[in-house]
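Database features, via Swiss-Prot:
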MUTAGEN   Ser6 to Ala  No effect on phosphorylation by CDK1. Greatly reduced phosphorylation by PRKCD. Abolishes phosphorylation by PRKCD; when associated with A-221
MUTAGEN   Lys18 to Arg  No effect on sumoylation. Abolishes sumoylation; when associated with R-214 and R-230
DOMAIN    21-92  domain 'KH type-2'
MUTAGEN   Ser35 to Ala  No effect on phosphorylation by PRKCD
MUTAGEN   Thr42 to Asp  Phosphomimetic mutant which is detected exclusively in the nucleus
MUTAGEN   Thr70 to Ala  No effect on phosphorylation by PRKCD. Abolishes phosphorylation by PKB
MUTAGEN   Thr70 to Asp, Glu or Arg  Abolishes phosphorylation by PKB
MUTAGEN   Ser139 to Ala  No effect on phosphorylation by PRKCD
MUTAGEN   Ser149 to Ala  No effect on phosphorylation by PRKCD
MUTAGEN   Ser209 to Ala  Reduced phosphorylation by IKKB
MUTAGEN   Lys214 to Arg  No effect on sumoylation. Abolishes sumoylation; when associated with R-18 and R-230. Abolished ubiquitination by RNF10 in response to ribosome stalling and deubiquitination by USP10
MUTAGEN   Thr221 to Ala  No effect on phosphorylation by MAPK. Significantly reduces phosphorylation by CDK1 and nuclear accumulation. Greatly reduced phosphorylation by PRKCD. Abolishes phosphorylation by PRKCD; when associated with A-6
MUTAGEN   Lys227 to Arg  Does not affect ubiquitination in response to ribosome stalling
Amino acid sequence: MAVQISKKRKFVADGIFKAELNEFLTRELAEDGYSGVEVRVTPTRTEIIILATRTQNVLGEKGRRIRELTAVVQKRFGFPEGSVELYAEKVATRGLCAIAQAESLRYKLLGGLAVRRACYGVLRFIMESGAKGCEVVVSGKLRGQRAKSMKFVDGLMIHSGDPVNYYVDTAVRHVLLRQGVLGIKVKIMLPWDPTGKIGPKKPLPDHVSIVEPKDEILPTTPISEQKGGKPEPPAMPQPVPTA
């Protein structure tokens, strides 16, 4: 028997489920370029789509890893047997995904690459992928004992207004190095895309599109136009004289 819950509780429960699932997959698939999760609920089953840059690693050998993840999710969230399905989907444009770039920068810093060089490499890759702008902030004990932050910016970046919600993709990650924990924040401003594949369909409010004038067909031969004047009033019938 299904338990009836209010709409408010339903929204809260869905939010908690997605947040917990996202945290679990972030820990589990960090090395495989995990970039987010989508949950689609149908009347018969729940479909969980994992977005990643290396989908083959997520699936595992002969689909073993995805089956293990399905079993863990099913047990943790109390889904009935066979009612949850996990899929792996490749991220179309890795350079426009903030989570993927934050993870990439994290592994570069763990590998011992200099902060400035690693950040400029990520910045260049993002801009080459077609982004309108990007911002990378690394904070912590970068050099010496005193904590400080370094900001790297390129292109255009909006910070306020409603378009921030759908134009700016943000990700925050932490990396533990020998000198302490560094914080990584990546912000990517997506380009406007009428098809909606690599960016929002809705243009920015200040976007101005210039419409090309239509080609006027010029007359090849002289044409005379007769403009009609005022129509003459109909003649009144003349009275017939009587003898």
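Cβ atoms are placed via backbone N, Cα and C, with glycine included.
Here the original residues stay in place, and none of the substitutions has been built in.
Swiss-Prot feature annotations superimposed on the structure.
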| residue | record | contacts (Cβ under 8 Å, 6+ apart) |
| --- | --- | --- |
| Ser6 | mutagenesis position | none |
| Lys18 | mutagenesis position | Val37, Val39 |
| Ser35 | mutagenesis position | Leu51, Ala52, Thr53, Val91, Arg94, Cys97, Ile99, Ala100 |
| Thr42 | mutagenesis position | none |
| Thr70 | mutagenesis position | Val84, Glu85, Leu86 |
| Ser139 | mutagenesis position | Ala147, Lys148, Ser149, Met150, Leu182, Gly183, Lys185 |
| Ser209 | mutagenesis position | Pro203 |
| Lys214 | mutagenesis position | none |
| Thr221 | mutagenesis position | none |
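Helix first, then strand, then coil: DSSP counts for the domain 'KH type-2' (21-92) stand at 32 helix, 22 strand, 18 coil.
Under DSSP, Lys214 (mutagenesis position) is assigned to coil, being neither helix nor strand in the three-state scheme. Mapped onto three states, the DSSP output places Ser209 (mutagenesis position) in coil. According to its DSSP assignment, Thr221 (mutagenesis position) is coil.
Mean model confidence for the domain 'KH type-2' (21-92) is a pLDDT of 84.
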